[in-house]
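In Swiss-Prot this protein carries:
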{"type": "MUTAGEN", "residues": "Y82 to A", "note": "Abolished interaction with OTULIN"}
{"type": "MUTAGEN", "residues": "K99 to E", "note": "Reduced interaction with OTULIN"}
{"type": "MUTAGEN", "residues": "N101 to R", "note": "Does not affect interaction with OTULIN"}
{"type": "MUTAGEN", "residues": "N102 to D", "note": "Abolished interaction with OTULIN"}
{"type": "MUTAGEN", "residues": "N102 to A", "note": "Abolished interaction with SPATA2"}
{"type": "MUTAGEN", "residues": "T360 to A", "note": "Decreased ubiquitin-binding and ability to promote formation of the bacterial ubiquitin coat"}
{"type": "MUTAGEN", "residues": "C699 to S", "note": "Abolishes polyubiquitination activity of LUBAC; when associated with S-702"}
{"type": "BINDING", "residues": "C699, C702, C722, C725", "note": "Zn(2+) 1 binding site"}
{"type": "BINDING", "residues": "C717, C719, C744, C747", "note": "Zn(2+) 2 binding site"}
{"type": "MUTAGEN", "residues": "K783 to R", "note": "Reduced ubiquitination; when associated with R-735 and R-875"}
{"type": "BINDING", "residues": "C799, C802, C817, C820", "note": "Zn(2+) 3 binding site"}
{"type": "MUTAGEN", "residues": "C874 to S", "note": "Abolishes polyubiquitination activity of LUBAC; when associated with S-871"}
{"type": "MUTAGEN", "residues": "K875 to R", "note": "Reduced ubiquitination; when associated with R-735 and R-783"}
{"type": "MUTAGEN", "residues": "C885 to A", "note": "Abolished E3 ubiquitin-protein ligase activity and ability to promote formation of the bacterial ubiquitin coat; when associated with A-935 and A-983"}
{"type": "BINDING", "residues": "C898, C901, C916, H925", "note": "Zn(2+) 6 binding site"}
{"type": "MUTAGEN", "residues": "D983 to A", "note": "Abolished E3 ubiquitin-protein ligase activity and ability to promote formation of the bacterial ubiquitin coat; when associated with A-885 and A-935"}
Amino acid sequence: MPGEEEERAFLVAREELASALRRDSGQAFSLEQLRPLLASSLPLAARYLQLDAARLVRCNAHGEPRNYLNTLSTALNILEKYGRNLLSPQRPRYWRGVKFNNPVFRSTVDAVQGGRDVLRLYGYTEEQPDGLSFPEGQEEPDEHQVATVTLEVLLLRTELSLLLQNTHPRQQALEQLLEDKVEDDMLQLSEFDPLLREIAPGPLTTPSVPGSTPGPCFLCGSAPGTLHCPSCKQALCPACDHLFHGHPSRAHHLRQTLPGVLQGTHLSPSLPASAQPRPQSTSLLALGDSSLSSPNPASAHLPWHCAACAMLNEPWAVLCVACDRPRGCKGLGLGTEGPQGTGGLEPDLARGRWACQSCTFENEAAAVLCSICERPRLAQPPSLVVDSRDAGICLQPLQQGDALLASAQSQVWYCIHCTFCNSSPGWVCVMCNRTSSPIPAQHAPRPYASSLEKGPPKPGPPRRLSAPLPSSCGDPEKQRQDKMREEGLQLVSMIREGEAAGACPEEIFSALQYSGTEVPLQWLRSELPYVLEMVAELAGQQDPGLGAFSCQEARRAWLDRHGNLDEAVEECVRTRRRKVQELQSLGFGPEEGSLQALFQHGGDVSRALTELQRQRLEPFRQRLWDSGPEPTPSWDGPDKQSLVRRLLAVYALPSWGRAELALSLLQETPRNYELGDVVEAVRHSQDRAFLRRLLAQECAVCGWALPHNRMQALTSCECTICPDCFRQHFTIALKEKHITDMVCPACGRPDLTDDTQLLSYFSTLDIQLRESLEPDAYALFHKKLTEGVLMRDPKFLWCAQCSFGFIYEREQLEATCPQCHQTFCVRCKRQWEEQHRGRSCEDFQNWKRMNDPEYQAQGLAMYLQENGIDCPKCKFSYALARGGCMHFHCTQCRHQFCSGCYNAFYAKNKCPEPNCRVKKSLHGHHPRDCLFYLRDWTALRLQKLLQDNNVMFNTEPPAGARAVPGGGCRVIEQKEVPNGLRDEACGKETPAGYAGLCQAHYKEYLVSLINAHSLDPATLYEVEELETATERYLHVRPQPLAGEDPPAYQARLLQKLTEEVPLGQSIPRRRK
C-alpha cells in the first residue's frame, strides 16, 4: 500500500540520519538531507515516535505565533546540543547531570513546557533536588535512544524555522496544531458544563461580543481579566496584575481597565493585595439565586483545592492561603520539616521575598543572586502542612462554603490519565501524580441548590481543611483497582530489588513475562543464559545466511520483546538483517567478513565497521610503517623534468637548480653515491667540486671513501673516521685499554692528561658513543669514566691487598678495604698490625726489621718490596723492584713516569719545557740523584758516597735470611711471559759482597739509601760529569775562565750546580 511504503521510506531515512548522527555528533544536516522527512504526509504521531511534538507545541502556544515559536525553537536548539554532547566521544565533564539553576537552561529549556520531558527521553531520569541526572548504575548513555531523540528535536526545530520563514513544504501543519488546540480547549470547557449547570442552573453562555464581558485572567485563569496591559498584550485580574507587574522589568507597564467592568469592583493598583475587597459575586449563596438570568463570570468558577496541601481556597485566590503556592502548582512530595512543622517555610517573610540559604539574608522577590553573598537562589523543597499549629495559617472558610466543602470532600473522581479512582480532595492523582481536570465522577445524592436553600450550617469547632476524608466507590471497580495497585507495588518492589543487584527494570519485567516466576532475580542468574543461547541458536537456524548470533544480540531482542521467545527470534533476525544491509551499503558485504565482525562485537554496527575498516587498511598500515628500505627509483628515465619535479617535491630541495644538480650527480658514472647522501649534500652547497669532495671523504684509518654525513669526527681533531673503524677502535679501547686511551686512532689527540680538555672531550664523545657502540660497551664506558673521576678525588685510596679503590674520609691511619676487608696503613700501605698503633711508619718499619722473623728471613728483598713503586698520580702501589727499564706505565690511570724519581715521561711534542732538546722523542727529566743516572755507577762508588756521609749499608745478607732454592736473587720482578705478565723472583747471580742480591738490585738498594738520606751525588762528579750536568739542567756549555786551574774550575761548577739546581722538595719522589 502507498501509505505503508511511505512509512517504510520515512523510517529508513530516519534511521540513516540517526546512524550518521551516532557516528559524528557534530555533523550538520542540510535541508536536502532532511527534506524526505519534512515532506512526509504522515501524521505527527508516525513521524515523531519518541517526542510528543503536538503536545510540545500546543502547551507553549500562548500569544503571538512568531513569539512562542521563536521561544520554542531556541529551547529545542539547546536540547539538541544536550543530545549532541551525549553522543560526542569527548563528552563534557559533568554530562551526567543537568542543573535547573543554570542561567541558560532556566531562560531557554525551562521557559517552555515539556523541556524537562525531552531531557528524560535522553536518559536524565533520576530526580535530584536541583536538577536531573542519569541513574547511578548507568555508565554510558543509550546512543541509539539519544540519537533518535536528538534527530526528532532537530527535525522539529527545522520545521518550526521553516514555518516562521513560510517555506515549510506542509505549511498547514501549524494551523492544524492550533486548530487541534482550540478543539481541545473547547472540549475541556464542555466537560465543565454539567458541573456548572448543577452548581448554577441556567444556560452556560460565553460572551459573543469582544470586550462586552472580560475574559479569564491570563495567569491564574480563575478570576476575570479586568486589567489589560498593551505591552504584554494580556488581560490579568487585579491580584495577578500586582504580582506580575511587580517585577522591575515590567513595573513601568501601563494597564487599562477593560470595558464592561463595574467600577465598584475595580481595585486600584496602589492598594496592597491584602486590602483589596473581594468581588461581590463570589458568595456561594448567590449561586442559588434563580433571579440571575446569567451568572457572573467570576461566580462560574469553583473553589479550588491546592494540589500540594489539599487546602480548599476561594475562587479568586491566586496563591494557596496555606502554603503560598500558585493555583497551577503540580502535586509535590513531602519536604523536610522545619522545627515548627512548616516544612521549612518562613511565614515571617513577606510574600515573594526569599531568604538566602547560605547567609539567611532576606532578599527582594526579583533578586536572582543574594545581595550579601552573591549566591544564587535555590529551590525550596515543597512540603505538606502536617502540624496542628498550621491551622492558624489557614484562613477560616466562609460559613456559606462549609456545606460545599463537605460535599466536595465526599466526592470521588477518576484520573483522566490512568483512570484511577481517587477519593482525596484536589485534582492530583495519588497513583500517577498527574493533575486532572476538576470533573467529579460521582456527586452527592442531593443537589447543591437544595442544600444551599436550607441556609448556612451552624458554626462548629474549627477543623482542618487539608486533611482528606475517606470515601468509597463501586465495589467491583474498587477491587479491580486495588488488585492493579497491589500488582504494581509488587512489580515496583521486584524492580527495586533487581536494580540493587544490578539488573535493569526491563530484565525483571521480561523475566516475569517469560517465566512467571516469583523470584525473577534468581531466574535471571540461573536460567537467562540458557534462554539467550536458545534465542541465538533459533535465530541462526531461521536464517543461516546471517551467520552466528551473539548473546548480546539475543539479549537485546529478548528485552525489546519483553520475554516473548518467538518474537525475540524474529527481532534478532530482523535486526541482524538490517545491520548487514547497513554494512553492505557502506561497502562491507558478508564476503568481507561483516557477519564475523558483528558476531565478535555483539551486534554493534559502529564497532564492527571499525574492525572491518581496520582490516581493510591493514596492508596500507603495514606498508606505511614498514622499516625496510624504500625502492630506489630509476634515474635514467627520458623525462628529466619529471625526475627533477620528483626530487623537488619529495625531498624538499631549496630550488629547481639544486634538484637538477642532485639529478646530475645521481646520473654520473660510476654511480657511487646514494640518494640520501646526494640530497643531504646538495642542501648544504651548490658547488659541484665541493660536493664531489663531500661525497667522497677518506677514512683516516683505513682509507675507505664515504660521504661526509656518514663519517665520524672528533672535536679534538679534524680526522674523519668511517663508522666501522670508529666503532672498532673505541670498543677495543674500552675493553682492553684504559679510559685515557680513548683518543683519535689516527692522530692520538687529545691529551687526556690535561684535566681541562678531559671534561669537554668526553661530554661530546658520550653522544657519539651512545649511537655507535653496543649497549654493553657503552655501559663499560660509563663505568670507567666514573672510576676515572673517583680516582681524581684526593681522598681516594687503593687497597694494598686486593687493588680495590674506594673513598676514605676518616683521619685515622688504619683503613679497612670494603672489598677484601683487610686492614692497612694509609701512608705506608703496609698491612696493619697492633705494633703500628702509636708508631710512625719509619719506626714501625725499623721494628719489623728487628723483631719480625719473616721480615728478617726475606732479607733485603723485603726492603725493596716495601719500598716498591707508587704511581704519583693515582697513588696505586706496586710491590716491585725498579730494576730494568725506568719507564713505568701505570695500569690504573695510564700515567707514564720514571720509577726512580716519579717524574713524568712525555710523548712526542708533549713536553712542557720550552728549552727541551729532546722534545720530539719519548723522554723524561730526571734529577741527578735518580736511579736513572746512578744505575750507571759502580757499587763501590755508591758505597763510597754512603761512607762519606756515614750511612750504614749491608754487604752481607742479614742474619736469619733464608737462601732461595736454587740460588739467585730473590727480589720479585714483573716478567713478560707468552700468556702475559707474571710476578716472580729475579733469580740472577748474587756476587759476594752484594748482600745476597744481584748487581742491579744491590745498586737499587744503595740508591734507595742515598735517596732516603738526601745525598747529592754531585760531590763525586768529575769535571766532565759536572759540565754535562750543567749543560743538561742550565742549558749552557760551561767554559773555564782564563788562568783558572782545573780544581778551581771543578769547584766553581760544583758550587754553581748545587746552588742553582738543588735537590729539594721539587722532586716528586720526595712528595709521595
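Placement of Cβ uses the backbone N, Cα and C atoms for every residue, glycine included.
This is the original sequence, none of the listed changes applied.
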**Winner by Cβ contact number (other Cβ atoms within 10 Å) across the recorded positions C702, C719, C802, C885** = C719
**Prompt:** Quick one: what's DSSP say for Y82 (mutagenesis position), helix, strand or coil?
**Reply:** helix
**Item:** Three-state secondary structure, which DSSP defines for C898 (Zn(2+) 6 binding site)
**Value:** strand
**Message:** Which one is it, among the recorded positions C702, C744, C747, K875, that lies nearest to C820 (Zn(2+) 3 binding site) by Cα separation?
**Reply:** K875
**Request:** Return the single residue from the binding-site residues list (C799, C898) that has the minimum number of other CB atoms within 10 Å.
**Result:** C799
**Asked** Can you list the residues of the same chain, besides C717, C719, C744, C747, whose Cβ falls within 8 Å of the Zn(2+) 2 site's Cβ centroid?
**Response** A700, L714, S716, E718, V743, P745, A746, G748, R749
**Message:** Using Cβ atoms only, which residues of the same chain lie under 8 Å from C725 (Zn(2+) 1 binding site) while being at least 6 residues apart in sequence?
**Reply:** C699, V701, C702, P745
**Request:** Measure from the Cβ of Y82 (mutagenesis position) and count the other Cβ atoms within 10 Å, all protein chains considered.
**Result:** 21
**Other C-beta atoms that fall within 10 angstroms of the C-beta of C901 (Zn(2+) 6 binding site)** = 24
**Prompt:** If you count Cβ atoms within 10 Å of the Cβ of C820 (Zn(2+) 3 binding site), leaving out that atom itself, what do you get?
**Reply:** 12
**Request:** Output, ordered by sequence, the same-chain residues six or more apart from C747 (Zn(2+) 2 binding site) with a CB under 8 Å from its CB, or 'none'.
**Result:** A700, C717, C719
**Complete:** Counting other CB atoms within 10 Å of each candidate's CB, the least crowded of the binding-site residues C722, C916 is C916
**Prompt:** Helix, strand or coil at C725 (Zn(2+) 1 binding site), per DSSP?
**Reply:** helix
**Asked** Rounded to the nearest angstrom, how far is the Cα of N102 (mutagenesis position) from the Cα of K875 (mutagenesis position)?
**Response** 80
